[in-house]
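Student: Under the heading Zn(2+) binding site, Swiss-Prot lists C25, C28, C79, C82. What Swiss-Prot records for 20-116 is domain 'Mis18', and it gives sequence analysis as the kind of evidence. In Swiss-Prot, the entry for mutagenesis V22 to E states: Abolishes self-association. The structure shown retains the original residue. According to Swiss-Prot, the mutagenesis experiment I31 to A carries the following note: Abolishes self-association. Loss of function. Quoted from Swiss-Prot for the published mutagenesis Y90 to A: Loss of function. Here Swiss-Prot describes Y114 to A or E as a published mutagenesis experiment; the accompanying note says: Abolishes self-association. Loss of function.
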Amino acid sequence: MSQTETSHSGYIDFKKESQPSVFQCKKCFQIVGDSNAWVISHREYLSFTLSDAVENSVRVEDTFKRSDDGLCVYSELSCTRCNEVIGKVYNSTPIYLDDIRDMYTFSMDKLQAYQLGNKTVNPEGLTRYQVDLEMREDIIKLKSFCLSLYEKFELHDETLRSVKETISSLKKPKIEGKEGKKEKARTYSKRTRK
């Protein structure tokens, strides 16, 4: 089965998974149920129970059998495609197994789980989740790089504006007032008299 969370009591809680799963017969791959009908898992019995199964995929046998310890009465569940026995429907159980009575209890070793939307693999063999993480890291790196480029651009732009202002102030002729012109004229006339 795919990754699931196990509580302290030994049960697997499939409802905590983010993506739904379908359960298939290992022998012929016929779909017999999905995690939307998940009830409980018993690790000690290597089984899990669903409240419902896919119609026409599972056959409940008409004969009743008794468990080895004599505490349970059940009917076997068979795959309709390959006739493989894949689980049981408990008709009579002790109190501690009341939660699985009259439901579909499947043997973990007879079924396989396929998690929908989670096992997409690209050519490099990475899952979609791994690709998303790598893309996120790349985006963060690019964002950081772009921000540093922007800061450098701002610094260079500010320096360039300052240089342009300095150059334009040097190129402009100084506008002199009347007194400056008179002083130049006096200096010029003194030179010419000598």
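Cβ coordinates come from backbone N, Cα and C, glycine included.
Unsubstituted: the structure retains its original residues.
Note that this is a predicted model, so its numbers are computed, not measured.
Help me picture where these features are in the structure shown.
Tutor: Secondary structure at C25 (Zn(2+) binding site), taken from DSSP and collapsed to helix, strand or coil, is strand.
DSSP assigns I31 (mutagenesis position) to a strand in the three-state reduction.
Its own atom aside, the Cβ of Y90 (mutagenesis position) has 21 Cβ atoms within 10 angstroms in the protein chains shown.
Classification of Y114 (mutagenesis position) by DSSP places it within a strand. Sequence-distant neighbours of Y114 (mutagenesis position) (same chain, six or more apart, CB under 8 Å from its CB) are S21, V22, F23, Q24, listed in sequence order.
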Student: Return the count of C-beta atoms lying within 10 angstroms of the C-beta of C82 (Zn(2+) binding site), excluding that atom itself.
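Tutor: A count of 13.
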Student: Can you check how the pLDDT averages out over the domain 'Mis18' (20-116)?
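Tutor: Here the mean pLDDT over the domain 'Mis18' (20-116) amounts to 88.
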Student: Check the DSSP secondary structure of C79 (Zn(2+) binding site), expressed as helix, strand or coil.
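Tutor: DSSP call for C79 (Zn(2+) binding site): strand.
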Student: In Å, rounded, how far does the Cα of C82 (Zn(2+) binding site) sit from the Cα of I31 (mutagenesis position)?
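Tutor: The Cα atom of C82 (Zn(2+) binding site) is 12 Å away from the Cα atom of I31 (mutagenesis position).
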